[in-house]
Every structure is written in C-alpha cells, then in structure tokens.
Amino acid sequence: MAAPEPARAAPPPPPPPPPPPGADRVVKAVPFPPTHRLTSEEVFDLDGIPRVDVLKNHLVKEGRVDEEIALRIINEGAAILRREKTMIEVEAPITVCGDIHGQFFDLMKLFEVGGSPANTRYLFLGDYVDRGYFSIECVLYLWVLKILYPSTLFLLRGNHECRHLTEYFTFKQECKIKYSERVYEACMEAFDSLPLAALLNQQFLCVHGGLSPEIHTLDDIRRLDRFKEPPAFGPMCDLLWSDPSEDFGNEKSQEHFSHNTVRGCSYFYNYPAVCEFLQNNNLLSIIRAHEAQDAGYRMYRKSQTTGFPSLITIFSAPNYLDVYNNKAAVLKYENNVMNIRQFNCSPHPYWLPNFMDVFTWSLPFVGEKVTEMLVNVLSICSDDELMTEGEDQFDGSAAARKEIIRNKIRAIGKMARVFSVLREESESVLTLKGLTPTGMLPSGVLAGGRQTLQSATVEAIEAEKAIRGFSPPHRICSFEEAKGLDRINERMPPRKDAVQQDGFNSLNTAHATENHGTGNHTAQ
C-alpha cells in the first residue's frame with residue numbers, strides 16, 4: 001500500500017490591491033488631482049456643444065483635458081472672436097469684469113457673485129493670464145463660455161494677452177508644463193483675435209488700459225488693425241497700457257498726456273483729456289481695468305457736465321498674487337443704474353514659485369548638509385599635514401598649497417551660507433522671487449547671507465525705495481506695501497530689440513511734447 005502524499009501547502013494569499021491615488025496623502029482634506037484627461041466624448045455632446053459643467057468640475061479638481069481637446073476649444077473660440085469687430089457694441093444689462101490673472105478659483109467665485117453666464121451678459125476687460133498659476137484653466141473655461149454664449153459673453157484684450165509678456169511671466173511656462181507649446185501658440189493666435197474695446201449702451205467706452213493721444217474718436221479705434229502682436233508704442237499699445245495720472249482730477253498741469261514712467265511705455269492721461277474725449281464722442285464715462293485696487297474698484301472725479309464719474313477702474317482678482325489682500329469687484333449696469341459687487345478670495349491649491357517641484361524645493365537642505373560635510377573634511381587638515389608630501393609641488397611653495405586649500409574651504413563655506421540662507425529664509429526668498437519679474441533673486445543676495453537678503457532690491461530703480469528694509473521675518477501686511485514691492489512687474493519687460501525701445505521712449509516723449517506740451521506727472 002502506497003504511502004499517502006504529504007499535504008500541499010496552501011498558496012499564499014494575493015497581495016492587497018494598491019491604495020487609491022491620494023490615500024497616503026499627508027493632508028487628507030486635499031483631494032488628489034484627477035489623473036484622467038477628459039476626452040472629446042466627455043467634453044462635447046453629440047452635437048459638438050461643450051458640456052461646460054463637466055469641464056468646470058474637472059478643472060476645479062485640477063484636472064486636465066486631452067491636448068487635442070484644449071486645441072479644439074481654443075481654436076473654436078478664436079474663430080468666433082475673429083468675426084467680431086475691433087470695437088464691439090454691447091447692451092445693458094451687463095456685468096463688467098476686470099483683471100483675472102490666472103486666479104481660476106476666484107473666477108468661479110466671480111460667476112457666483114455676478115450670476116450664471118447662462119442668463120447673465122458679461123464683458124471682460126482682459127488680462128486673463130500670467131502671474132496666477134491657473135491661467136490655462138481660465139482660458140479654457142472662458143473660451144468654452146464664449147463658444148456657448150457668443151452673443152452674451154464678450155472678451156476684450158489686455159496687455160498680458162501677448163507673446164512678449166506671457167514669455168516673460170508665467171503663462172508660457174504653465175502651458176508647457178500642463179500641456180505643450182502647441183497649446184501656447186494656439187492661445188497666442190487666439191489672443192491676436194480679441195477685440196480691443198467695447199461701446200456699452202452707446203454711453204461707456206470699455207477698454208483695458210485707457211486713452212491715446214492718437215485716438216480722438218471712436219472711429220479711430222474701429223480702424224485699428226488688431227490681428228497682431230501689440231506693438232511697443234502707438235494707439236493699440238496705448239489702449240492696452242495707458243493709465244490715469246496719479247493726481248487725476250487735481251492736476252497742476254492741464255497737459256493731457258505725459259510719458260508713463262510706471263509702465264515704461266505709453267502715457268498717463270489726465271482728467272481734462274478724459275473729459276474732452278467724452279464730450280467729443282458724446283459718452284458718459286470710460287470703464288477700464290489694468291490697475292489693482294484695494295476695494296476692487298475706483299470711481300474718479302465726476303464730469304462737470306454730466307455729474308457722472310469720468311473714469312471707473314474695475315479689478316476682479318481678489319488678494320492679487322496672494323499678497324495684496326485686496327477685494328475684487330464686478331460692475332453691474334442695468335436700467336441706467338450702476339452697482340458694484342465686491343467679493344473676497346477663495347481657497348485654491350498651492351503651487352511653488354515657477355511651478356517648482358518638491359525635489360527642487362528640497363535641494364537647499366541637501367546642499368547645505370553636503371557642503372557642511374565637505375567643509376568638515378577639508379578642515380581636518382593640520383599645518384603639519386599641509387607641509388608633507390612634496391613641498392615642491394604647487395610652485396614649490398607649501399604656503400601656496402595651504403592657500404589653495406584654504407580657498408577651497410572658503411568657497412565651500414560660501415556655498416554652505418547660500419544653502420543655509422535658502423533653507424532658513426525660504427519664505428522670504430519665495431516672497432522676493434514672486435515679486436521679481438524673472439522669478440529670480442538679485443545676484444549676490446544669498447551669498448551675502450541674511451543681512452544682504454534683508455536689504456535686497458529688485459531689478460529696477462523704481463522698486464529700490466519700496467523694497468528697501470524688507471526683512472526676512474516681515475510679512476506684507478498692506479495693499480500699498482504689496483503694490484510698492486510689485487511695482488517693477490508693472491513695467492513693460494525689456495524687449496530683444498532694446499535699442500529700438502530706447503528710441504521709442506525718446507519718440508514717445510517727443511511726441512507728447514510736440515502735441516501736448518511737457519506736463520510733469522509723478523508716478524504712483
């Protein structure tokens with residue numbers, strides 16, 4: 001009789017399934033962004049109409065769409081914009097909105113305050129991108145709304161809707177990180193199609209920046225060729241870049257235009273210039289954006305003939321850059337009554353500056369420890385050890401050999417100080433980087449240590465006085481302080497053809513002198 005076979009061991013249990021994405025997150029309240037990109041079938045219905053709620057819910061979770069879908073949205077929206085006039089005409093009731101600057105989650109709040117785009121007419125005054133870290137989400141969502149509501153939602157061009165600024169600030173980098181350069185180029189083509197101005201109710205001129213000494217009538221705007229990159233000077237540039245003078249309504253000089261020293265291009269226009277333009281064109285007021293406002297809006301001096309504010313600035317990005325601590329506002333105009341609705345900022349996901357990843361963020365800590373080890377290794381050499389092993393080496397001088405090693409120790413010590421400052425003062429470094437246009441600190445700040453960082457200046461003379469005294473433990477606590485620190489970013493960035501720009505500045509000043517005198521205006 002055969003012996004019974006030994007019992008076989010039971011097979012090991014299958015491994016547990018991997019945890020769902022985000023299950024191991026430290027902050028459980030922050031959901032993991034969707035990894036799935038929306039497809040054409042999910043974004044568009046069978047008739048090719050965008051499902052705006054599906055897109056909105058996905059973007060709010062930091063989700064993305066297929067690149068081809070992003071291109072389709074951008075191109076379809078651009079086709080609608082190309083059919084519009086350079087100066088569109090819109091009717092009340094309407095809600096007018098100012099700068100958005102990539103603050104997508106605040107844009108969602110704006111629509112809560114202003115009303116659903118399905119039954120509310122909207123006019124946006126430009127600057128949808130740059131500075132904020134959700135610019136492409138703003139573009140995709142607004143372009144989908146334009147596709148859905150082409151006759152009730154209107155988009156104007158701001159000074160940031162151009163290649164020059166989006167390359168200099170954050171939008172191009174954001175497009176390349178989240179999508180591709182193809183998406184960025186499609187956005188630039190779409191931006192070239194945006195109208196430059198709107199005539200609201202035959203009463204208000206709506207524009208991003210303001211007036212130009214070369215624009216006297218509304219027909220001058222209508223005749224402009226807008227399908228191009230905005231030039232560094234001229235009427236198109238002025239519509240996007242000009243500002244009211246600081247002493248608007250209380251001018252010491254009656255000259256209408258002076259060189260805009262804050263922007264480094266275009267002009268300041270004053271109260272008499274606005275009143276003359278309004279009277280010549282039978283208008284009530286000019287509504288513009290382009291400047292952050294503590295309350296989200298500003299009403300300027302009233303016209304002596306109509307009793308209505310001659311100029312209104314509206315700004316719709318609350319707590320701009322996460323440091324201004326300002327309110328945002330939208331302007332609702334209905335039945336000849338104008339109402340301002342303010343709102344505060346909404347919570348939003350955090351991005352490190354310039355879309356830095358956590359590994360790059362951790363490098364200062366690693367670098368500090370490595371340099372500490374190198375310093376300790378080199379520092380153990382005694383004078384006796386330095387004297388040994390061939391004094392004839394290094395030009396035959398032991399002193400030269402010792403000096404070479406000491407120089408290495410000093411160099412590594414300098415590196416250690418840089419990494420130490422980066423780690424210990426990371427919050428201040430981030431703040432300074434966020435307030436400089438290139439996202440980079442001034443040369444030598446970190447190597448000089450904490451004291452140098454305290455007295456760091458940004459890249460232009462105009463910002464020096466504002467940022468002097470900025471110390472690492474200090475938090476920006478007022479609107480005016482943030483505006484002063486950020487002033488360098490209000491300038492037109494330097495162009496590759498810098499020589500031509502110098503000529504343009506002289507030409508602009510000469511043009512203002514020839515046509516309007518030489519009024520001097522103090523910049524904000």
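Yeah, the Cβs are placed from backbone N, Cα and C, and that goes for glycine too.
Model, not experiment: these values are computed from the prediction.
Here D99 (Fe cation binding site) comes close to L125, G126, D127, G158, A289, H290, A292, F315, S316, A317: these same-chain residues lie at least six apart in sequence, with C-beta atoms under 8 angstroms from its C-beta. If you look up Swiss-Prot, you'll see D99, H101, D127 marked as Fe cation binding site, on the strength of experimental evidence.
Annotation source Swiss-Prot lists Zn(2+) binding site at D127, N159, H208, H290, citing experimental evidence. In sequence order, G126, D127, L165, H208, G209, P230, L240, W241, H290 are the residues of the chain that are 6 or more apart from N159 (Zn(2+) binding site) and have a CB within less than 8 Å of its CB.
For H160, the entry in Swiss-Prot reads active site, proton donor. DSSP gives H160 (active site, proton donor) a coil state; it is part of no helix or strand.
According to Swiss-Prot, the mutagenesis experiment L352 to A carries the following note: Severe loss of calmodulin-mediated activation. Probably prevents recognition of substrates. The Cβ of L352 (mutagenesis position) has 13 neighbouring Cβ atoms from other residues within 10 Å, across all protein chains displayed.
One mutagenesis experiment named in Swiss-Prot is P353 to A, and its note says Reduction of basal catalytic activity in absence of calmodulin.
Here the residue is the original one, but Swiss-Prot notes a mutagenesis experiment at this spot, M356 to A: Modest increase in catalytic activity in absence of calmodulin. DSSP assigns M356 (mutagenesis position) to coil in the three-state reduction, placing it in neither a helix nor a strand. On its own chain, M356 (mutagenesis position) has no residue at least 6 apart in sequence with a Cβ closer than 8 Å to its own Cβ.
In the three-state DSSP reading, W361 (mutagenesis position) counts as helix. The mutagenesis experiment W361 to A is recorded by Swiss-Prot, whose note states: Severe reduction of basal catalytic activity in absence of calmodulin. Severe loss of calmodulin-mediated activation. Probably prevents recognition of substrates.
Per Swiss-Prot, mutagenesis F365 to A is noted as: Moderate loss of calmodulin-mediated activation. Probably prevents recognition of substrates. Around the Cβ of F365 (mutagenesis position), the number of neighbouring Cβ atoms within 10 Å comes to 14.
Quoting Swiss-Prot on the mutagenesis of R417 to A: Modest increase in catalytic activity in absence of calmodulin. Does not affect interaction with calmodulin.
The annotation that Swiss-Prot gives for the mutagenesis experiment V418 to A reads: Does not affect catalytic activity in absence of calmodulin. Does not affect interaction with calmodulin.
A mutagenesis experiment is reported in Swiss-Prot for this position, F419 to A, and the note states: Modest increase in catalytic activity in absence of calmodulin. Does not affect interaction with calmodulin.
Here the residue is the original one, but Swiss-Prot notes a mutagenesis experiment at this spot, S420 to A: Does not affect catalytic activity in absence of calmodulin. Does not affect interaction with calmodulin.
Quoted from Swiss-Prot, the note attached to the mutagenesis of V421 to A states: Modest increase in catalytic activity in absence of calmodulin. Does not affect interaction with calmodulin.
For the pair formed by L352 (mutagenesis position) and H101 (Fe cation binding site), distance between Cα atoms is given as 17 Å, rounded to the nearest Å. DSSP assigns H290 (Zn(2+) binding site) to coil in the three-state reduction, outside any helix or strand. For the pair F365 (mutagenesis position) and P353 (mutagenesis position), the Cα-Cα distance reads 17 Å. Spatially close to W361 (mutagenesis position) yet at least six residues away along the chain are L352, judged by Cβ distances under 8 angstroms. H290 (Zn(2+) binding site): 26 other CB atoms within 10 A of its CB, across all protein chains.
You'll find the Cα of P353 (mutagenesis position) roughly 19 Å from the Cα of H160 (active site, proton donor).
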